[in-house]
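Undergrad: Handing you this structure, nothing more for now.
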Amino acid sequence: MEAKIDELINNDPVWSSQNESLISKPYNHILLKPGKNFRLNLIVQINRVMNLPKDQLAIVSQIVELLHNSSLLIDDIEDNAPLRRGQTTSHLIFGVPSTINTANYMYFRAMQLVSQLTTKEPLYHNLITIFNEELINLHRGQGLDIYWRDFLPEIIPTQEMYLNMVMNKTGGLFRLTLRLMEALSPSSHHGHSLVPFINLLGIIYQIRDDYLNLKDFQMSSEKGFAEDITEGKLSFPIVHALNFTKTKGQTEQHNEILRILLLRTSDKDIKLKLIQILEFDTNSLAYTKNFINQLVNMIKNDNENKYLPDLASHSDTATNLHDELLYIIDHLSEL
């Protein structure tokens with residue numbers, strides 16, 4: 001017995017592919033129905049400026065996919081979501097403890113991949129710093145979003161507070177992707193950092209998601225009808241409605257919005273009532289749609305290349321890349 005213990009403690013921990021398969025089940029479940037690959041398509045387009053070699057690009061893509069899908073596992077637990085991509089969420093199949101552990105495990109698997117991006121110590125240190133900074137930002141934003149929801153009506157965020165939260169929550173993974181690529185890029189001819197562009201893209205992405213959750217049938221089939229209301233989420237239209245009714249002194253409507261959010265209801269009729277308030281009483285859905293279009297136009301009308309890559313000396317590349325990026329933006333503005 002002592003010999004076996006001695007052998008055990010003098011070697012690395014034993015791990016098998018069978019063990020790996022077991023603890024990866026919640027993660028593999030979410031992969032059964034892939035997402036729309038928006039982030040991977042964006043990486044491919046941005047790499048037309050960054051010019052990362054294929055091996056590095058593949059690793060960055062893998063890091064992003066691991067982080068994105070793992071964050072969805074945690075999101076679904078935090079939101080008590082029944083559906084993800086039209087199928088039962090992982091935590092309802094494998095349990096909350098296993099799903100949390102798997103998601104956290106995949107975060108560290110993603111961190112482990114960073115070491116494969118370079119053998120140069122200063123660059124590796126920079127990449128790990130970027131990784132840590134943006135995961136911290138992501139959790140800060142997610143934490144605020146949850147706090148506002150779970151302790152409503154203690155804090156009713158303003159639009160500015162909401163946008164700052166999204167810069168952390170949604171912007172974190174967008175920025176992590178871009179900053180890794182910029183740090184690794186052998187090219188410098190794009191003229192300026194694309195972080196402002198990616199920040200704006202992240203804001204558009206999140207507000208559009210908030211809007212479609214209340215309006216889009218396809219999203220209803222994948223996540224459940226107006227699931228943000230069941231969650232009690234302070235999404236962009238809800239934030240506008242609460243501030244609008246408060247400013248206008250519409251106490252009855254203000255309290256009704258709060259009441260429905262606090263119900264955490266799955267009742268379709270009650271959720272439709274709140275949507276009607278947002279549609280007709282506070283005009284919050286129209287305001288949200290208009291706000292998205294304003295943000296999109298900041299990019300589409302960017303004649304000075306404040307946000308888009310500056311590729312004046314590479315006119316063919318610039319034209320094609322700008323067209324592709326504007327196509328992505330147009331897709332995000334389809335409501």
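Note that Cβ sites are derived from N, Cα and C of the backbone, with glycine treated the same way.
Unsubstituted: the structure retains its original residues.
Predicted, not measured: the structure shown is a model, and the values here were computed from it.
Pulled the feature table from Swiss-Prot, pasting it below:
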- Lys36, Arg39, His68, Arg85: isopentenyl diphosphate binding site (BINDING)
- Asp75, Asp79: Mg(2+) 1 binding site (BINDING)
- Asp75, Asp79: Mg(2+) 2 binding site (BINDING)
- Arg84, Lys169, Thr170, Gln206, Asn213, Lys223, Lys233: dimethylallyl diphosphate binding site (BINDING)
- Glu7 to Gly: No effect. Monomer; when associated with G-8 (MUTAGEN)
- Leu8 to Gly: Monomer and homodimer. Monomer; when associated with G-7 (MUTAGEN)
- Ile9 to Gly: Mostly monomer. Exclusively monomer; when associated with G-8. Reduces enzyme activity 1000-fold (MUTAGEN)
- Tyr107 to Ala: Reduced affinity for isopentenyl diphosphate (IPP) (MUTAGEN)
- Phe108 to Ala: Reduced affinity for isopentenyl diphosphate (IPP) (MUTAGEN)
- His139 to Ala: Reduced affinity for isopentenyl diphosphate (IPP) (MUTAGEN)
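Tell me what's around each of these sites.
TA: For the recorded site, His68 (isopentenyl diphosphate binding site), the DSSP three-state label reads helix.
Following the DSSP three-state reduction, the secondary structure of Asp75 (Mg(2+) 1 binding site) is helix. Annotation for Asp75 (Mg(2+) 1 binding site): spatial neighbours Ala81, Gln142, criterion Cβ-Cβ under 8 Å with sequence separation of six or more.
Note: Asp79 (Mg(2+) 1 binding site) has non-local neighbours Glu227, Glu231, Lys233, i.e. same-chain residues 6+ apart with C-beta under 8 A of its own C-beta.
Using a 10 Å Cβ-Cβ cutoff, Asn213 (dimethylallyl diphosphate binding site) registers 21 neighbours. DSSP assigns Asn213 (dimethylallyl diphosphate binding site) to a helix in the three-state reduction.
Glu7 (mutagenesis position) counts 9 other C-beta atoms within 10 Å of its own C-beta, drawing on all protein chains shown.
Just so you know, the Cβ of Leu8 (mutagenesis position) picks up 10 other Cβ atoms within 10 Å once every protein chain is counted.
Packing around Ile9 (mutagenesis position) is summarised by its Cβ count: 7 other Cβ atoms lie within 10 angstroms of its Cβ, all protein chains included.
DSSP assigns Tyr107 (mutagenesis position) to a helix in the three-state reduction. In this view, Tyr107 (mutagenesis position) is surrounded by 17 other Cβ atoms within 10 Å of its Cβ, with every protein chain counted.
Cβ neighbours of Phe108 (mutagenesis position) (same chain, under 8 Å, six or more residues apart in sequence): none.
According to its DSSP assignment, His139 (mutagenesis position) is helical.
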Undergrad: What count of other C-beta atoms do you get within 10 angstroms of the C-beta of Thr170 (dimethylallyl diphosphate binding site), across all chains shown?
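TA: So the Cβ neighbour count for Thr170 (dimethylallyl diphosphate binding site) comes to 23.
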Undergrad: What count of other C-beta atoms do you get within 10 angstroms of the C-beta of Arg85 (isopentenyl diphosphate binding site), across all chains shown?
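TA: Its Cβ has 16 other Cβ atoms within 10 Å.
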Undergrad: C-alpha of His139 (mutagenesis position) to C-alpha of Glu7 (mutagenesis position): distance in Å?
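TA: With distance taken Cα to Cα, Glu7 (mutagenesis position) is 40 Å from His139 (mutagenesis position).
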Undergrad: Between Arg84 (dimethylallyl diphosphate binding site) and Lys36 (isopentenyl diphosphate binding site), what is the CA-CA distance rounded to a whole number of Å?
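TA: Their Cα atoms are separated by 13 Å.
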Undergrad: Out of His139, Lys223, Lys233, which of the recorded positions has the smallest number of neighbouring Cβ atoms within 10 Å?
TA: His139
